[in-house]
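Annotation source Swiss-Prot lists domain 'CHASE' at 198-411, citing sequence analysis. Sequence annotations record features per position, and here Swiss-Prot assigns kinetin binding site to D285, L307 based on experimental evidence. The annotation that Swiss-Prot gives for the mutagenesis experiment T317 to A reads: No effect on activity. What Swiss-Prot notes for the published mutagenesis of M447 to T is this: Constitutively activated independently of cytokinin. As a published mutagenesis entry, M459 to I appears in Swiss-Prot alongside the note: In wol-3; retardation of the primary root growth, no production of lateral roots and enhanced formation of adventitious roots associated with impaired auxin basipetal transport. Under the heading domain 'Histidine kinase', Swiss-Prot lists 479-760. Among the mutagenesis results in Swiss-Prot, G493 to R has the note: In cre1-6; reduced sensitivity to cytokinin. The residue drawn here is the original one. Summarising the annotation, Swiss-Prot assigns Mg(2+) binding site to D952, D996, Q998 and lists experimental evidence as the type of evidence. Swiss-Prot documents A1032 to T as a published mutagenesis change and attaches the note In cre1-9; impaired cytokinin repression of several Pi starvation-responses.
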Amino acid sequence: MRRDFVYNNNAMFNPLTTHYSSDMNWALNNHQEEEEEPRRIEISDSESLENLKSSDFYQLGGGGALNSSEKPRKIDFWRSGLMGFAKMQQQQQLQHSVAVKMNNNNNNDLMGNKKGSTFIQEHRALLPKALILWIIIVGFISSGIYQWMDDANKIRREEVLVSMCDQRARMLQDQFSVSVNHVHALAILVSTFHYHKNPSAIDQETFAEYTARTAFERPLLSGVAYAEKVVNFEREMFERQHNWVIKTMDRGEPSPVRDEYAPVIFSQDSVSYLESLDMMSGEEDRENILRARETGKAVLTSPFRLLETHHLGVVLTFPVYKSSLPENPTVEERIAATAGYLGGAFDVESLVENLLGQLAGNQAIVVHVYDITNASDPLVMYGNQDEEADRSLSHESKLDFGDPFRKHKMICRYHQKAPIPLNVLTTVPLFFAIGFLVGYILYGAAMHIVKVEDDFHEMQELKVRAEAADVAKSQFLATVSHEIRTPMNGILGMLAMLLDTELSSTQRDYAQTAQVCGKALIALINEVLDRAKIEAGKLELESVPFDIRSILDDVLSLFSEESRNKSIELAVFVSDKVPEIVKGDSGRFRQIIINLVGNSVKFTEKGHIFVKVHLAEQSKDESEPKNALNGGVSEEMIVVSKQSSYNTLSGYEAADGRNSWDSFKHLVSEEQSLSEFDISSNVRLMVSIEDTGIGIPLVAQGRVFMPFMQADSSTSRNYGGTGIGLSISKCLVELMRGQINFISRPHIGSTFWFTAVLEKCDKCSAINHMKKPNVEHLPSTFKGMKAIVVDAKPVRAAVTRYHMKRLGINVDVVTSLKTAVVAAAAFERNGSPLPTKPQLDMILVEKDSWISTEDNDSEIRLLNSRTNGNVHHKSPKLALFATNITNSEFDRAKSAGFADTVIMKPLRASMIGACLQQVLELRKTRQQHPEGSSPATLKSLLTGKKILVVDDNIVNRRVAAGALKKFGAEVVCAESGQVALGLLQIPHTFDACFMDIQMPQMDGFEATRQIRMMEKETKEKTNLEWHLPILAMTADVIHATYEECLKSGMDGYVSKPFEEENLYKSVAKSFKPNPISPSS
């Protein structure tokens, strides 16, 4: 048997992505003649793949893929990797088609066998029936489209009705309100000129003339009249004075004896018949009048027929007071001050008719107005109930006529039912005709499909081979990751155990250097495997609560030492609008930030690196960069500015001007305008990372996000890196439903930004029931303290204020030490000797502001002398902010009066708090956390626990046992799944089991399933609940996923090599913290 590898020099094969070019496919199938004869390498079963030359693998990888200086190293790597993988495949007897395992004769036979009858050829007789079925389906779809368009037309028709009805209701209310205001003004006029003038300036003739001449202001009123309040004992004198008798409204007879009357004394000529009639003689009228004077507001009657027009109308009544009322009068004060009542009659029917006559489309709808004060018996105010209308559709609009006691509404309907729209009549037949034609076209195309069926089979074969190659690639990556990470786990574990022993400084330095290198190698492997998982579509994001600000502070701490060594400003700012806790994949979010900040630190030698986080909608118009590389800047336009200082974080020019103070101050000023009614469950963040580094050449900007690509060949030599971080970051951002882009100017710097959609997480209860979020608990001892920050750079000062604000410190920013002296002196003058009053607690000075001039030391001494002279308060402490500081500068700062502690950058809230506790000589108190949120240490979780470690590798067993014993656990080791089953026979005394997944004979999944089966059988027999927490241990980062572990019955997952944080997250779910003695 022979295995033939057929390839040509133009074929492209990438062991990581397994992409075949068209040349390779045709060469594999020997289907077409090439200009150059493909080279055949024949290997028999007895031969080894090791006999392949490096040049053969170089040609397999593509002749032009490698530079001459890089060929030997990269060729040997892939050669050894592929040969090693082939040897493993031979040993495991796995049959995967990584390359074509057939010769030319077999290829020709296969191509000949594929030429047979196809599905369409075999079922040609069914094609007419299929066409008829197609026409029926098109008919059903056409009817569905008709129904959909008809429903849409009904919705639009309803929207128009709603708009027209609401418009009429608003206009009716507005016109009614105008008339009510005029009646109110007339009531005030009567009160002023009839009761406040002596003698009265109003009589019947004056009132009638005035109301007649101002009737144009009250077009909706048929008339107005004024009735005076008359009590019973004043009735006789009142009747003699007016020379008429008070009469009832219904019959015109003398009014019977009552406690109080309201006879009309003034009236408009149109309602002169109301003179002498008692407005309180009717029961409902009496109630309305009493309600008006008690509330001081206008009241309405129920609808009734007006005497002259016989139209439906209502009477509006206003109280008239004879004296001025207090600001908030009581009901008794209103009644006592009442002098009379001004009433106006509204002709509702005429009002609505006039309104509808002014509007377009009046004939299209039917309008009814109701009084629904009594909901069970609504009263018709306007409209004919028997009028013909489309009763299938109606809209109701509420009416407010100013009387809260009475309720009104307007109901609108169309006069006629909706006709079938023209677009429906044309679209549906057109769609049916098109569908019918499509059916005939498909029927004719069926014969053509028969002719291309052979090509389809050919492509199907290529697809099968590509899938087989993808399986081989996945297994290759899984095996390589396991085989590399397993010994690396042993190396890093042993180094960690070595560092726990007594070592000399030189030995410790060697061990720590080896540990750092090992972790760097693991990080590189993880990046390559992440890229592979992304290409395979197997990378998924988790959703857990986490604290963005804590994540960013942690990232800054990773690069703090390097930024100090380079004397560059490294800072972060998070908008107050960004929620404190969000839900998402904290690890992947952190990975993106680390990649971007790491690149900035790597390529920046001076200036600053500024990380800013805010809501993408917060400044959408001005903050979102243009969706183009470099913001559309051409190479001819890039000129390095000669300006010496810029309003940026460090004063150096940046590629993107949005983080300068002119733009940044608008973002800061909007911090307090957080909307409370945003009900969206998601939050869209924008994160920008600005640096003043070397920038990216224009010619390289198009390939920045391509994997394994860098600006040029010198980048890797000078700065290191693989060029894979940005491509992974781009994929992760897209998984977070965001986008990433950048603006870069050579020799100026770069600004990368990305957006990410995360979930809001406002309830602490949701956090407690999930994986513990990465939340930083800051000290609360600084709340209410006051500080002055001296910094001439406004952006940097705003960042400092942000971190101080997180600690609860109120900050005032000044630009110079002279201003600080003035501010401290003003504070001293305005201060209070009472200890409970606020005082100035600290003055924090930026190093740049201190060393900028020689006179600043004298200003510091003056500041100390002024503040120390206040006997009522402790003098504020002076502290210095610095990115780095020399010994001479430190000695000078101490002699000038600064505290011994210098707050080193990059600033983080926790670090500032720790330094200020030293500066202010505060006693460090244990943080008080909400119940259940205080993080337990691994020692408190594992002390006294008996744990079984199952692993076939003796080094891994020693590493795992050493790591667990370090935290007080009692460890027993087993070398296989069978031994573990023997030790875990119920009853046993183990508290947990750490189970390796890939073991010979019985893997960890099978061992776990059998353990769970034993526990289930024990429960069925003895009714005793047994559940041993089992945590998976594996170096295989592709197959050993969290879901697979849960499916087999495991409780958690720990990836090799062990990290203390990951170990804690896993065991914290199964164990509760034990109290441990302080000595331990």
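Using the three backbone atoms N, Cα and C, a Cβ is placed for every residue, glycine included.
Original residues only: the substitutions mentioned are not part of this model.
Shown here: features listed in Swiss-Prot, placed on the structure.
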residue	record	DSSP (3 states)
D285	kinetin binding site	helix
T317	mutagenesis position	strand
M447	mutagenesis position	helix
M459	mutagenesis position	helix
G493	mutagenesis position	helix
D952	Mg(2+) binding site	coil
D996	Mg(2+) binding site	strand
A1032	mutagenesis position	strand
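In terms of Cα spacing, the recorded positions D285, T317, M459, G493 all stay beyond 10 Å of D996 (Mg(2+) binding site). Taking the domain 'Histidine kinase' (479-760) as a whole, pLDDT averages 78 in the prediction. The Cβ of Q998 (Mg(2+) binding site) has 20 neighbouring Cβ atoms from other residues within 10 Å, across all protein chains displayed. The Cα of G493 (mutagenesis position) lies closest to that of D952, out of the binding-site residues D285, D952, Q998.
Of all Cβ atoms in the protein chains displayed, 12 besides its own lie within 10 Å of the Cβ of M447 (mutagenesis position). Other residues of the chain with a Cβ within 8 Å of the Cβ centroid of D952, D996, Q998, the Mg(2+) site, are V950, D951, N953, N956, I997, M999, P1000, D1003, G1004, T1034. Ranking the recorded positions T317, M447, M459, Q998, A1032 by the distance of their Cα atoms from the Cα of D285 (kinetin binding site) places T317 first. Q998 (Mg(2+) binding site) sits 54 Å from M447 (mutagenesis position), taking the CA atoms of both as reference points. Around T317 (mutagenesis position), the C-beta neighbours below 8 angstroms that are at least 6 residues distant in the chain are M279, N288, I289, A292, A298, V299, L300, T301, Y341, L342, G343. A simple Cβ count within 10 Å picks out one of the mutagenesis positions M459, A1032 as the most packed, and that one is A1032.
Each of the binding-site residues D952, D996 was scored by the number of other CB atoms within 10 Å of its CB, and the largest score is that of D996.
On the backbone, the CA of M447 (mutagenesis position) and the CA of A1032 (mutagenesis position) stand 57 Å apart.
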